[in-house]
Amino acid sequence: MIETPYLLFLGDAPDMLAAKVAIGIRDWRPDHAVGQISLPGCGANLGLTEMTLEEAKAAGAKTLVIGVANRGGKISQEWKKVLVQALEEGFDLASGLHNLLRDEPDLAAVAEATGRTLHDVRVPSVQYPIADGVKRRGKRCLAVGTDCSVGKMYTALAMDAEMQARGIKSTFRATGQTGILITGDGVPLDAVIADFMAGSIEYLTPDNDDDHWDLIEGQGSLFHVSYSGVTMALVHGGQPDALILCHEPTRTHMRGLPDYDVPSLEELRDVALPLAQRANKDCKIVGISVNTQHLGEEEAVAYLKEVEGRMGLPAVDPYRHGAGRLVDALAAV
């Protein structure tokens, strides 16, 4: 059990996208976020109080959460100075990085000496089965994106919150470190051995009531040459009844891949749906979620209207305008 509240460590994140773990906690569990701590040159700012370790401890923070999802998940020497000091100040540490806290000898030694706990949420805690493709009861909705970090998690969380408010049976199913830190449960999909990834999603979304919806957090993109494998596992293992297409319209290239263009929503539709229908022949695309954070209000509304007219599906920014219309669309499934 990870003790709350948290002090969110931003490190030397180059931009806000790199701090998506911290952003997710701030937005969906604000009562868990006491403040932030960053290194010189950090390009991310959550708008929380910038604190020293001593100030955060005095404010009641229990765990220092590494809020940065950097490429490769490595723990730098600059970070370690802060992490060691945090342990010495009485903080537990929590991380979703691929480089595990427990595998860093200096951190492990200090944690043992101080009696603190190292939480690696990207470590699978279950021996997952190989997927068998057997149809399960209940309903499932999966968010798929044109790229990484376009709002797939936010879409699923917003839809789950809206459904809970309406009294509709639903569960957000976390598949990445941010979602796991928000909800306290889930599958760290990109740390699961490849042959068992689809099976882990079957495990995460078991038989349920016929009127219950699993809102499955999407990962990666079918079009991203680095991370498409996890997306395929979700598309097949999740057996979705409904897909939500997710897009960020101001991207000039794929995240971390400057030589690769971002696909259109039409391309995503035409690739994702046949793949999903391989596992569930009745799967439908029911709506579009657009991350309009870099657009002004009028520009965002105009863009959503254009997309809706072009695609023939409800198009919304669930964070900006709510997820009501996306939830309405599920009623027809």
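Glycine is no exception: its Cβ is also placed from the backbone N, Cα and C atoms.
What Swiss-Prot says about the mutagenesis result for His119 to Ala is this: Small decrease in activity. When other Cβ atoms within 10 Å of the Cβ of His119 (mutagenesis position) are tallied across all protein chains shown, the result is 18. Classification of His119 (mutagenesis position) by DSSP places it within a strand.
Neighbour count (other Cβ atoms within 10 Å of the Cβ, all protein chains): 19 for Arg122 (mutagenesis position). The note that Swiss-Prot attaches to the published mutagenesis Arg122 to Ala is: Small decrease in activity.
One entry in Swiss-Prot concerns the mutagenesis experiment Ser125 to Ala. Its note says: Loss of activity. Mapped onto three states, the DSSP output places Ser125 (mutagenesis position) in coil.
Swiss-Prot gives this note for the published mutagenesis Gln177 to Ala: Loss of activity. Of all the Cβ atoms in the protein chains shown, 29 others lie within 10 Å of the Cβ of Gln177 (mutagenesis position). Under the DSSP three-state reduction, Gln177 (mutagenesis position) is assigned to helix.
Quoted from Swiss-Prot for the published mutagenesis Asp185 to Ala: Small decrease in activity. In three-state terms derived from DSSP, Asp185 (mutagenesis position) belongs to neither a helical nor a strand segment and is classed as coil. In this view, Asp185 (mutagenesis position) is surrounded by 13 other Cβ atoms within 10 Å of its Cβ, with every protein chain counted.
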Here the 10 Å Cβ neighbour count for Ser125 (mutagenesis position) comes out at 8
What is the interatomic distance between the Cα atoms of Ser125 (mutagenesis position) and Asp185 (mutagenesis position), given in whole Å? 10
